[in-house]
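Copied over from Swiss-Prot, here are the features:
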- G105, Q106, T107, G108, T109, G110, K111, T112: ATP binding site (BINDING)
- 18-359: domain 'Kinesin motor' (DOMAIN)
- T937 to A: Disrupts microtubule binding (MUTAGEN)
Amino acid sequence: MSSQNSFMASKKEDKGKNIQVVVRCRPFNQLERKASSHSVLECDSQRKEVYVRTGEVNDKLGKKTYTFDMVFGPAAKQIEVYRSVVCPILDEVIMGYNCTIFAYGQTGTGKTFTMEGERSSDEEFTWEQDPLAGIIPRTLHQIFEKLSENGTEFSVKVSLLEIYNEELFDLLSPSPDVGERLQMFDDPRNKRGVIIKGLEEISVHNKDEVYHILERGAARRKTASTLMNAYSSRSHSVFSVTIHMKETTVDGEELVKIGKLNLVDLAGSENIGRSGAVDKRAREAGNINQSLLTLGRVITALVERTPHIPYRESKLTRILQDSLGGRTKTSIIATVSPASINLEETVSTLDYANRAKSIMNKPEVNQKLTKKALIKEYTEEIERLKRELAAAREKNGVYLSSENYEQLQGKVLSQEEMITEYTEKITAMEEELKSISELFADNKKELEECTTILQCKEKELEETQNHLQESKEQLAQESFVVSAFETTEKKLHGTANKLLSTVRETTRDVSGLHEKLDRKKAVDQHNFQVHENFAEQMDRRFSVIQRTVDDYSVKQQGMLDFYTNSIDDLLGASSSRLSATASAVAKSFASVQETVTKQVSHSVEEILKQETLSSQAKGDLQQLMAAHRTGLEEALRSDLLPVVTAVLDLNSHLSHCLQNFLIVADKIDSHKEDMNSFFTEHSRSLHKLRLDSSSALSSIQSEYESLKEDIATAQSMHSEGVNNLISSLQNQLNLLGMETQQQFSGFLSKGGKLQKSVGSLQQDLDLVSSEAIECISSHHKKLAEQSQDVAVEIRQLAGSNMSTLEESSKQCEKLTSSINTISQESQQWCESAGQKIDSVLEEQVCYLHSSKKHLQNLHKGVEDSCGSSVVEITDRVNAQRQAEEKALTSLVEQVRDDQEMVGEQRLELQEQVQSGLNKVHSYLKEELRNDVPTGTTPQRRDYAYPSLLVKTKPRDVLLEQFRQQQQEYLESISSVISEAVEPPVEQDSLEDEPPVAVNDSVISERSCIDLSMTCQEKGGIRFFQQKKALRKEKENRGNTTLLERSKIMDEVDQALTKSKLPLRMQN
């Protein structure tokens, strides 16, 4: 019953379980605060993650994240750690499991504090209520509490082991000498367990005894002060608690359940340089680091599943062997420091703990002992101890040294193991002998039954052999016929293989042709796409050019209209101003002549009045007046007539200038008409070019569509040819090759035509574009020359007008000087006449004075009228000259601006035409793709294949050949029989020899019944060997006939049935 319970419990735990890893971070201590160290560790208890900042303080990217089963931050209390980690494990210990909890980490990170804790200064706290108490006191308190509440009978034993400098010491030893070293042996009952010889296990009955034991062990444990920890543990300690619990089954059987809990407080790893350890302390630190390094290598080997795990390299790892990868439930508490000065050790501890998570243990419940077995074990132990005690008291026993005693104990253990092994082998062999004896008896009974059956079957066999002989003859005949058919089938198979190879070759050639068609199709599709894109681009470009030319035509028309209007306005203004100037001059001349005539007549009248005064004076006066009149007329004729003539000449010259301006306007109109005709013709040529390119591209597209339809037709015809190829082989192959070749030649010719049409389109586009460029350039040059000529003529006319105006000014000045001269001469004549009249007639002095005044007034009026006329004429001529200069200057500037604009338009048209040409060249040279020969298209060839099929001879002819072969080989039958049949041998020799093997050349084709019977009689020939022999016989069928081989097989069977094989051979 106990074995059943243990089996069921262990079956539930067959599946491995990972080691539980817990991380606890302590707060900052005084040393770290003095060093101004910052925190590099963040603990997230909810997400069970630890974040380590490996970079600078502000570096957010330099973080490493670790995930564990539980995470406790600096603020975590002792009771929280105990309830989360130890309470579930304690329940499993009470269930009968072996469990281990050990603390791992750097020195000074709180391992001993976590495992043992401290006593508060306030004595009112008990161990279980003390907030600073560790795992060990709380565990023991809860063990007694739980077992007492359940009313279970139990016993608790504790032991405290110290590992110092790779030596074992018992901290609970009753002897005052703590330096006694303990020895460790492998446990023969548990392959992964160890036995510590001389380790004291103390039975405790209540929690108070446990506390005294803890205090005694803590006092004996080796500690020392270093620079990093004032109370640094210099050794590893293993506190073991073994619980024996009594339970009663349903049947009333009393069982003892055993649970064991190992609480391990490891010494911390330390940096000797930082801890200040020297001499003895340095050796201690080296041994501690060595054992912890071995523990790390064991963890790494378990994680990586290496074949060798170095448990024996350290006493610590050897003790923890069952806890790491064994049948124990294990939990690791990794203690770390949050300070930046301990970053390297913290990262190392977290890496070890992270690797330890992957270790798989297979926990098993300890086997429960019955009360009788436990009492027996205790009784034997008591008797052994009594004997040892009596021998020690009486001193009549054997006393040995410890080394000899250990050697003797080792030999005894090894001999016990060998005895156990041999005992197990003897038991197994006895069981095997028993089974063999039973099998022998069964076989003997079966043999007797088989003998009886055999006698009955022999009679049936004799009857069956007669039928079998007849069947064999028929089978031999059928086999011969079948062999003939097989030969024919092989020949037909060879012929079919040749035909299939021919079909494979043709299929490869057809695949090459398909690839050629696909390449052609891909090239044509690419060219068609490029062709459509090119047509759209050319359409857009020519539309842009046409719109640009139309805009430029409109601009040129407006420019020429502006030139015409400007020149017309200038001519009208000049004509009106010249007419006004001529009328003003004529009016001035008429007013002067009228004034002079009036004054002269008035003077004559006045002089005639005085004629009576003195005839002589009258005569003299008349002479003087006549002389003065004649002189005045001559002066007017000689001085004023040339001026009037010059003004008239100036008027005619201005009208000639107007005619020249009209001629220039006519030239500008003709130039305008030339420009209109040029742009109209250029638009027509561009439109024609567009229509030609569209028609050419449409023809190319239609040719491409037809070519595409031809390719589709060729593909359909090709597939039909391939289908016909399978049925009619070579003839259809030749026909298909010829048709495919013709279609390819047709495709090539069409492709050549398409290429020629594209080439002609390219030439037409080049020709039309070059003509358009030349036409534009010639018209541009012509327009520039004509504009230059117009500008030169306008400048010449402006120069001639300027000279005319200057001449007019000179004539006006000359007229003014002539009038001044006449007035001076008149004044001189009047003075002389006055002197003569004064001398002649004093009485006419008053009259002369009045005449003098009158003449002076006349002179002054003539001067005023002439001066105002001259000023008016001069102002009008200057205004006319300035207006004409301004108009001509603006016209010249406008002509220059228009010339620059025409140059820009010419450059823009040239760029557009050049870009169109570049697009055409790139389309014809780069975008159009040619079918590049790959060299993989199959060539035309002839295919060799068999044309005749083998036919099997008729059945009658085959049977006649079979009978002839039987007659030919009858002589060789007797020799074969004599070699095959051997004399009987002795039974002893048969027992020594291996099983008989039949010669492969003797075995013939037999029925399934014969094969099974032969295998039974021979007793060692495997079925596949006979199949192999039969295969060989089929290959060498031409050497011996089937009938003779069947007879030989019968002889061999008879010889084999007569042999007396032992029973072992038959079985």
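Backbone N, Cα and C atoms are what each Cβ position is placed from, and that goes for glycine too.
This view paints the features noted in Swiss-Prot onto the structure.
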residue : record               : Cβ contacts under 8 Å, 6 or more apart
T109    : ATP binding site     : R26, G268, T335, V336, S337, T349
G110    : ATP binding site     : R24, R26, T335
T937    : mutagenesis position : G512, L513, E515, K516
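Counted within 10 Å of its Cβ, the other Cβ atoms near T107 (ATP binding site) come to 23, all protein chains included. Across the domain 'Kinesin motor' (18-359), the model assigns an average pLDDT of 82. Its Cβ placed at the centre, T112 (ATP binding site) has 25 other Cβ atoms within 10 Å. Secondary structure at K111 (ATP binding site), as computed by DSSP, is helix. Cβ neighbour count for G105 (ATP binding site) (all protein chains, 10 Å cutoff from its Cβ): 29. The Cβ neighbour count for G108 (ATP binding site), using a 10 Å radius and every protein chain shown, is 26.
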